[in-house]
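Listed features, source Swiss-Prot:
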type	residues	note
DOMAIN	145-233	domain 'Ig-like C2-type 2'
DOMAIN	236-315	domain 'Ig-like C2-type 3'
DOMAIN	424-493	domain 'Ig-like C2-type 5'
DOMAIN	499-591	domain 'Ig-like C2-type 6'
MUTAGEN	Asn52 to Gln	Probable loss of N-glycosylation. No effect on homophilic cell adhesion; when associated with Q-84 and Q-151
MUTAGEN	Asn84 to Gln	Probable loss of N-glycosylation. No effect on homophilic cell adhesion; when associated with Q-52 and Q-151
MUTAGEN	Lys89 to Ala	Lacks homophilic binding ability and is distributed over the entire plasma membrane
MUTAGEN	Phe188 to Glu	Reduced homophilic cell adhesion; when associated with E-74; E-112 and E-190
MUTAGEN	Ile190 to Glu	Reduced homophilic cell adhesion; when associated with E-74; E-112 and E-188
MUTAGEN	Cys622 to Ala	6-fold decrease in association with membrane microdomains
Amino acid sequence: MQPRWAQGATMWLGVLLTLLLCSSLEGQENSFTINSVDMKSLPDWTVQNGKNLTLQCFADVSTTSHVKPQHQMLFYKDDVLFYNISSMKSTESYFIPEVRIYDSGTYKCTVIVNNKEKTTAEYQVLVEGVPSPRVTLDKKEAIQGGIVRVNCSVPEEKAPIHFTIEKLELNEKMVKLKREKNSRDQNFVILEFPVEEQDRVLSFRCQARIISGIHMQTSESTKSELVTVTESFSTPKFHISPTGMIMEGAQLHIKCTIQVTHLAQEFPEIIIQKDKAIVAHNRHGNKAVYSVMAMVEHSGNYTCKVESSRISKVSSIVVNITELFSKPELESSFTHLDQGERLNLSCSIPGAPPANFTIQKEDTIVSQTQDFTKIASKSDSGTYICTAGIDKVVKKSNTVQIVVCEMLSQPRISYDAQFEVIKGQTIEVRCESISGTLPISYQLLKTSKVLENSTKNSNDPAVFKDNPTEDVEYQCVADNCHSHAKMLSEVLRVKVIAPVDEVQISILSSKVVESGEDIVLQCAVNEGSGPITYKFYREKEGKPFYQMTSNATQAFWTKQKASKEQEGEYYCTAFNRANHASSVPRSKILTVRVILAPWKKGLIAVVIIGVIIALLIIAAKCYFLRKAKAKQMPVEMSRPAVPLLNSNNEKMSDPNMEANSHYGHNDDVRNHAMKPINDNKEPLNSDVQYTEVQVSSAESHKDLGKKDTETVYSEVRKAVPDAVESRYSRTEGSLDGT
């Protein structure tokens, strides 16, 4: 059995669950709406740097429940959530202590209630002013040529920050050096500034600039502490020995000294210059010395420079040297001599003081007196100089360049004759003189005209290039410094081979040739060097029917007493050794026709006409003979002759009927007809002649009843010999013979 307190606890637990369930059911039935949301900034949307800023978000929510709903408020800066809170209050705040430039931006607030949300408009927070930067230095004392490191920072702000640091001289407004740097990751920069020679007391000024949105915020300038500058070394000083007037021959000492401070880490370099030439220098001490025997050329301006990595100090002095004697002068009567002429050299000093003279050619002494004379040869060309000495002072004269010119030998001219020269081909003509002083000027003459010039400073031949198109003559002209006239070479004759060009074929007579006449074909070339090989071809024949080689520019082929066989198309080719075998020039096609001669045509016509006339005569003769024969054979046809006809198996037709009988044709039975005796014989191949005859019949025919006169036609046929002539007759008058 459970205790009583346990039973009571169980009861209250059930009541609590019931209330929670009812509350949950009631919440599901309530309705919510967000009327409006708003946002404010205290004290304002624009605030001074370092002040406090409070952002407030307001939410006006309506509900059917008597209990305010719980909602979320979200704070955004530049669309980035930075604060989120759940609350049943209508207002929530976000506090920003000591606002800075980086707090500037676009802010908004979003309220969410049961999956419903509403966002305020965007508000711009602008923080004005940049805190003054802090400036610190790595040292308060510096030496010339050293470095000062300046640290400029804005601890309150965030990067990026743009810093400007200026180097100032105390009590001077002008900025000696200005440097700028943009720090993207840190709110400070460290810059190095050199300490220069003119610097004494320095200070540094720093300024910071920060970009906020589209606005640039600039801080006030902050000055650093003062930096005292000390010299690392002093200005150099000159010491000249001997003092006073310095005469040539004395020993000259020029010394430059400095003082170096204890702060310097190393010695600077000391340099002594005469004009721009360095005459002495030292890197490991506080002085540099230049020692030399004094000569007048040592007079001039001397400069001493003391240089470290960043500092340079300079001082100058002028040194004058008194001349002991003037510079000697070397003279020559001629500087250009022909080989074999006399060379004269003379050395002198203005004022003619006694001195020791020496004349030298390059490094060789040729005379130890003032004068030098000899017959010039090629080896005497060179540079001569004279030296004059008094005590320890030795001076050199000016130099004299002597050129002894050797006469040129006759130039040789040649060309590469290994191959024949073809028209248009480039050839190299060489000109060379074996002996003679350089330089040598060469000229190449082509048919007595200057083609090209060349100057050679060596013994190599001059090479000229040309492209001859015909036989040509070359000559070489050589010249140098010698007074002799120009030298001419022998004449070089170059034979140029011209390739065959433009082959033409022609016939000397008309293209129409009468048979029996000669055909003469000409193959000619426009240009070409001999010997030239000519070949004559007939079209469609691979081999030439005639060929010849000649030095002439034309060749002929003759066919005597041409016939019809020579009719056709012809062409020719021509080439010489300058033509390539693959491209032999060829002529065009020439067509030749062969016709009969007029007298032959006349003879044939006469023969044909004679034959025709003979045939006509024979035909006429036969005709007249037959006609005469026919007239000489009258025949009288009478009745007693009828049996004869009947004996020949011929029948007579009705005398009252007219009948025409044709050879080889049988008329109607009613007609009178006569047939040959032998029907098996061939028909007569004679002409038919009709003869009118008078016939008297011996007896009357029993069937003839008429008694009138009729004309009897007799058909006479010419038969083979011994053939029977048939007669057809009709009688006139009475049939009884009266």
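Placed from the backbone N, Cα and C atoms, the Cβ positions cover glycine too.
Here the original residues are kept at every noted site.
Structure with Swiss-Prot features highlighted.
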| residue | record | DSSP (3 states) |
| --- | --- | --- |
| Asn52 | mutagenesis position | coil |
| Asn84 | mutagenesis position | strand |
| Lys89 | mutagenesis position | coil |
| Phe188 | mutagenesis position | strand |
| Cys622 | mutagenesis position | helix |
Please average pLDDT over the domain 'Ig-like C2-type 6' (499-591) for the predicted structure.
88
Which one is it: of the mutagenesis positions Ile190, Cys622, which Cβ has the fewest other Cβ atoms within 10 Å in this structure?
Cys622
Tell me the Cβ contacts of Phe188 (mutagenesis position) under 8 Å, same chain only and six or more apart in sequence, or just say none.
Asn151, Cys152, Ser153, Val154, Pro155, Phe163
What's the number of neighbouring CB atoms sitting within 10 A of the CB on Asn84 (mutagenesis position)?
12
What is the Cβ neighbour count of Asn52 (mutagenesis position) at a 10 Å cut-off, with all protein chains included?
12
Could you put numbers on the helix, strand and coil content of the domain 'Ig-like C2-type 3' (236-315), residue by residue per DSSP?
3 helix, 46 strand, 31 coil
If you draw a 10 Å sphere around the Cβ of Lys89 (mutagenesis position), how many other Cβ atoms fall inside it, taking every protein chain shown into account?
13
Proximal residue to Lys89 (mutagenesis position) among mutagenesis positions Asn52, Ile190, Cys622 (C-alpha distance):
Asn52
Minimum Cα separation from Asn52 (mutagenesis position), reported as the residue among mutagenesis positions Asn84, Ile190, Cys622 that achieves it:
Asn84
Rounded to the nearest Å - Cα separation of Ile190 (mutagenesis position) and Cys622 (mutagenesis position):
156
